[in-house]
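Everything below concerns the one structure shown next.
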Amino acid sequence: MQAKKRYILVFVSCAFLAYAYFGGYRLKVSPLRPRRAQHESAKDGGVQPHEQLPSFLGAHDMQELQLLQSNQSKSLDSSKHLVTRKPDCRMETCFDFTRCYDRFLVYIYPPEPLNSLGAAPPTSANYQKILTAIQESRYYTSDPTAACLFVLGIDTLDRDSLSEDYVRNVPSRLARLPYWNNGRNHIIFNLYSGTWPDYAENSLGFDAGEAILAKASMGVLQLRHGFDVSIPLFHKQFPLRAGATGTVQSNNFPANKKYLLAFKGKRYVHGIGSETRNSLFHLHNGRDMVLVTTCRHGKSWRELQDNRCDEDNREYDRYDYETLLQNSTFCLVPRGRRLGSFRFLEALQAGCIPVLLSNAWVLPFESKIDWKQAAIWADERLLLQVPDIVRSIPAERIFALRQQTQVLWERYFGSIEKIVFTTFEIIRERLPDYPVRSSLVWNSSPGALLTLPTFADSSRYMPFLLNSMGAEPRHNYTAVIYVQIGAALGPNAALYKLVRTITKSQFVERILVLWAADRPLPLKKRWPPTSHIPLHVISLGGSTRSQGAGPTSQTTEGRPSISQRFLPYDEIQTDAVLSLDEDAILNTDELDFAYTVWRDFPERIVGYPARAHFWDDSKNAWGYTSKWTNYYSIVLTGAAFYHRYYNYLYTNWLSLLLLKTVQQSSNCEDILMNLLVSHVTRKPPIKVTQRKGYKDRETGRSPWNDPDHFIQRQSCLNTFAAVFGYMPLIRSNLRMDPMLYRDPVSNLRKKYRQIELVGS
């Protein structure tokens, strides 16, 4: 009995000590914790709530988070009565992928009918440019059942209720749209949201629901990552297409220009956005740092001006804005009333490296573009550190940053069309079955818009990425002969001689003959023997066939078009394509030499017949000439090498208006191919040797003998330039010849001896 009491006493004592230790410790670490919270924690296994867990954020990160949360709470308080979108949208929850399985097409709602007063809802110039860019592109469809994306016919760019472009009654207009479905698969473009005095970022004045927002001045707490798209802010005069190219003409040493850092703009003596700009005078020294502001804007600036306004205005008038842009190494891009600024795009175009002073701003297309390669970040709260930041950047990085500003401007930001198409491609890459381009493709020239991932599984097959990836084009070439006249095939015929010459080349892999002539295909026995070289003959739609025609022949359907010579035929398996007219008179050495030159420049057109373009002041139009001058900008594809990717791009990327122009004229396809390649590479073609003529004059009738043929080509050139929005062709005076070409040495020392026998 005594032993039993002792055991009970020991057990009770241990239980009391355990309760005193563990219970007292929990009361000590959370003395103010509510009983209900303690009970819930006990049910969860004693896990502490996240508010009481230790933070691993640094002091700087904690300050940044507090600043963002305070700004967000102010914005929400100012517009808490507005529900502008579904906040938790993702592509998986707010987007119908089944609409996009076949093709990525965009439908635009038709304009609203006139109201009782005979007036239509207003549409701003910029929104009309967006609609025009889509309607004239390959994305557009007039069939809503085939569309993947829907674009509103209602102008939503400016949602500032004080603006003249503000469209009223948007909620009721959205309710009348037949395919609205709470915004699913819709995209809404917006540049300005909110109004004076708080300019709330999420104040659109309507519920966007599940629609994707393509919006300027987006903050990190407002952006639905992986769903919305941040776009740049652009002004009312921004061009629809192409527009001005980057203004950096050279990237020479020294890297620093006259001014190290510059800014010229207005400051706000009251209201949001005034804190940073009102302090910029501390950085201005008038020597290498020029940061000037003015108070002269708005209706009540005189009543609200502060003591510095007069001095700031005098200093402001001393400097020209364009001069500062062109002569500054860095350009400050502070936030204004909203996070974004026009100066961002202006600095990119001028090659003035942007120094961003806008905390929490999500940069345009940030999910794809690596902005560390083109911009510098600064902190609004650490304004006085900006001079030290820009002075610490080495010259080699300044070179790289400046170069990247030009790449991004020309490929993504130079026009409204490029901004809209980039937005579409970002959304397109979110689709489950569409291949995703690498960061290298997005952040190097020519950019993602001109790199179609459906062409090949790997980027190494793109001609302009071979050097950066340390790769070489695949060996050998495919000769493609376009037959338009179809003269009788015999040993003395130009086509017969051409096929025989090609078979002697050491680099040819296959010969493809495109028969577009009205005459029937020659019999198989009339073609020259090609030994081990496969010969394929394709009869283009509309031409006739004879029994047993062609060595390996097939027929396409429909009316033949001259653009069919640039179709991506399955028979073309090599990277190099040798494009030839049926009456070309080149020898084997000329073919081999041109191919070896092309292997060093696989992104360009390399060939023999050269032409030039020029600006005709008397006609205020572009001119085209075949005269022998000291420069050229076109190498005709009647005797030239190029990469097969350009066939794919020509067929699947070019505007349908351009292809229609070629088809209607049955001419100019070679000029269009030159414009395309120059647009992609921003480089001229390459002419080899001094050969001028390349056609057999005994062939007979030829479209080149038609006097209207030349006039037609000038008209085509101007049409192409108008559709591109600028003139892509680039002049060159470079010509490549073989080693010892025309030198007074023995012919036995020369590799390409037949070239020596060719006259001019």
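Cβ coordinates come from backbone N, Cα and C, glycine included.
If you look for the noted substitutions, you won't find them, since the model keeps the original residues.
Note that the coordinates shown come from a computational prediction; the quantities given were computed from them, not determined experimentally.
Quick look at what Swiss-Prot lists:
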type	residues	note
BINDING	Arg437, Arg565, Asp581, Glu582, Asp583, Glu669, Asp670, Arg713	UDP-N-acetyl-alpha-D-glucosamine binding site
MUTAGEN	Gly447 to Asp	In ttv205; induces defects in wing patterning due to impaired movement of morphogens
BINDING	Asp583	Mn(2+) binding site
ACT_SITE	Asp670	active site
Same-chain residues at least 6 apart in sequence whose Cβ lies under 8 Å from Glu669 (UDP-N-acetyl-alpha-D-glucosamine binding site): Ile562, Ser563, Arg565, Phe566, Thr637, Val662
Assigned element (helix, strand, coil) containing Glu669 (UDP-N-acetyl-alpha-D-glucosamine binding site), judged by DSSP: helix
Top Cα neighbour of Gly447 (mutagenesis position) in the set of binding-site residues Asp581, Glu582, Asp670, Arg713: Asp670
Candidate with the highest Cβ count within 10 Å, taken from the binding-site residues Arg437, Arg565, Arg713: Arg565
Around the Cβ of Asp583 (UDP-N-acetyl-alpha-D-glucosamine binding site), the count of other Cβ atoms that are within 10 Å: 25
